[in-house]
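Asker: Below you will find the structure I want to go over with you.
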Amino acid sequence: MPWDFNNYYSHNMDGLISKLKLSKTESDKLKALRQIVRERTRDVFQEARQVAIDVRRQALTLESVRLKLEKTNVRYLSPEERADLARLIFEMEDEARDDFIKFQPRFWTQGSFQYDTLNRPFHPGQEMDIDDGTYMPMTVFESEPSIGHTLLLLLVDTSLKSLEAENDGWVFEEKNTCGRIKIYREKTHIDVPMYAIPKEQFQKKQTAADSAHLIKSDSVFESFALNRGGREAYAVESDKVNLALREGVRRWSVSDPKIVEDWFNESCKRIGGHLRSVCRFMKAWRDAQWEVGGPSSISLMTAVVNILDRESHNGSDLTGTMKLIARLLPEEFNRGVESPDDTDEKPLFPAESNHNVHHRAIVETMEGLYGILLAAEQSESREEALRKINEAFGKRVTNALLITSSAAAPAFLNAPSKEPSSKPINKTMVSG
């Protein structure tokens, strides 16, 4: 008989969603790890600022700067990196040094933890990912771009390398767009991309927070950001948000993570609350099929949004909605998946004419998902249906009683989501 999988997907105790969502305890633990990184980063910048103050007040020599840095967390850098950092602080122009002394780093979490689509890992070796950007004012490098670029990289690396040295099982990795600290015991890594924003916009943020007496508290800053006044006060022009790069000729890339965050939040409002759950399910399918690799989370999310924007569907019928997505997903990826951030220069997934072996393998695996869901629906027993659908999402759900006989098809379907009228996106950056 036809089986219905709505409870399989949505039951809050035994269903797939319950196996994917982090508990409050798990979420709080990740926030605590994030806070450790933030506090260390803040401390490292404070140490560097104090040395910069001493250079201005005491007319230190380069050797004196180097010796002072040796007594800080900078000691965890390599000798070459320590020498570079000492030189950068020593050679700062007066205006750049004054601004460096004045401003503190601010933090903004991006990615799945911020979107509320972060799943528990499935295969051994898979990790939860927190992206937590560090932001500093652009005037540090207005006169000489290389100063601000290298300074940010070295100071954030100092933070992560010092944590690596002090915590067993914490491992630093250098990435092109971020520093990463892997925390194996918690199956987690924290990425710290480094951004620069214009001094003027940074000052507006700081003034708004000061006036609300919020500047001292990470948690209060985040609460402030959630209300309308806070978000407006923290607006930043997206073309002024610069991401530091380690590799290649370009030192900076215009990149505002809030573009994608705002796009996804608007998509959830437009399509419905089921969008977040469906994105979680597709990421769970990806994690079950590939121990490493597979389509990126943002490419899956974008493809799902594209499909549900176009196609009539009943958001409360997860069985039907997941079949709809599974049927159309290969075609969506063969067309190519463009980023919702129009500043991205490359597609999230190339069109079929540009596929290599890796891309073709991904689409072939996608093509199998629809068949699995149909076979599960037509299984002879609940137990067989459970075994079959778990081929797609992994053996997370074990209660076959969640699978029920299929009810009549719903009489009313949601119309495809209309394309929203063109309007400026509220692109913000918040300190955490």
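Each residue, glycine too, has its Cβ placed from N, Cα and C.
Original residues throughout; no substitutions modelled.
The structure displayed is predicted, hence computed values, not measured ones.
Record note (Swiss-Prot), mutagenesis GLN110 to Ala: Large decrease in catalytic activity. The unchanged residue is displayed. Swiss-Prot lists GLN110, GLY111, SER112, PHE113, GLN114, TYR115, LYS283, SER297, ASP344 with the feature GTP binding site, giving experimental evidence as the kind of evidence. Residues annotated as Mg(2+) binding site in Swiss-Prot, with experimental evidence given as evidence: ASP129, ASP131, ASP191. According to Swiss-Prot, the ATP binding site annotation covers ARG180, SER255.
I'd like to know what surrounds each of these features in this structure.
Answerer: In sequence order, ASP131, ASP132, GLY133, PRO193, PRO257, LYS258, VAL260, GLU261 make up the list of same-chain residues 6 or more apart from GLN110 (mutagenesis position) whose Cβ falls under 8 Å from its Cβ.
When secondary structure is read from DSSP and collapsed to three states, ASP131 (Mg(2+) binding site) falls in the strand class.
A strand conformation is recorded for ARG180 (ATP binding site) in the three-state DSSP classification. For ARG180 (ATP binding site), the same-chain residues 6+ apart in sequence whose C-beta sits under 8 angstroms from its C-beta are LEU160, PHE172, GLU173, GLU174, HIS189, ILE190, ASP191, VAL192.
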Asker: Fill in the CA-CA distance, SER255 (ATP binding site) to ASP344 (GTP binding site), as an integer in Å.
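Answerer: A Cα-Cα distance of 8 Å.
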Asker: Measure from the Cα of ASP129 (Mg(2+) binding site) to the Cα of every one of the binding-site residues SER112, GLN114, LYS283, ASP344, then give the nearest.
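Answerer: Considering only the listed binding-site residues, the nearest one is SER112.
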Asker: When you average the Cβ positions of ASP129, ASP131, ASP191 for the Mg(2+) site, which other residues in that chain have a Cβ within 8 Å of that mean position?
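Answerer: Output for this site, in sequence order: GLN110, GLY111, PHE113, ILE130, ASP132, CYS178, ARG180, HIS189, ILE190.
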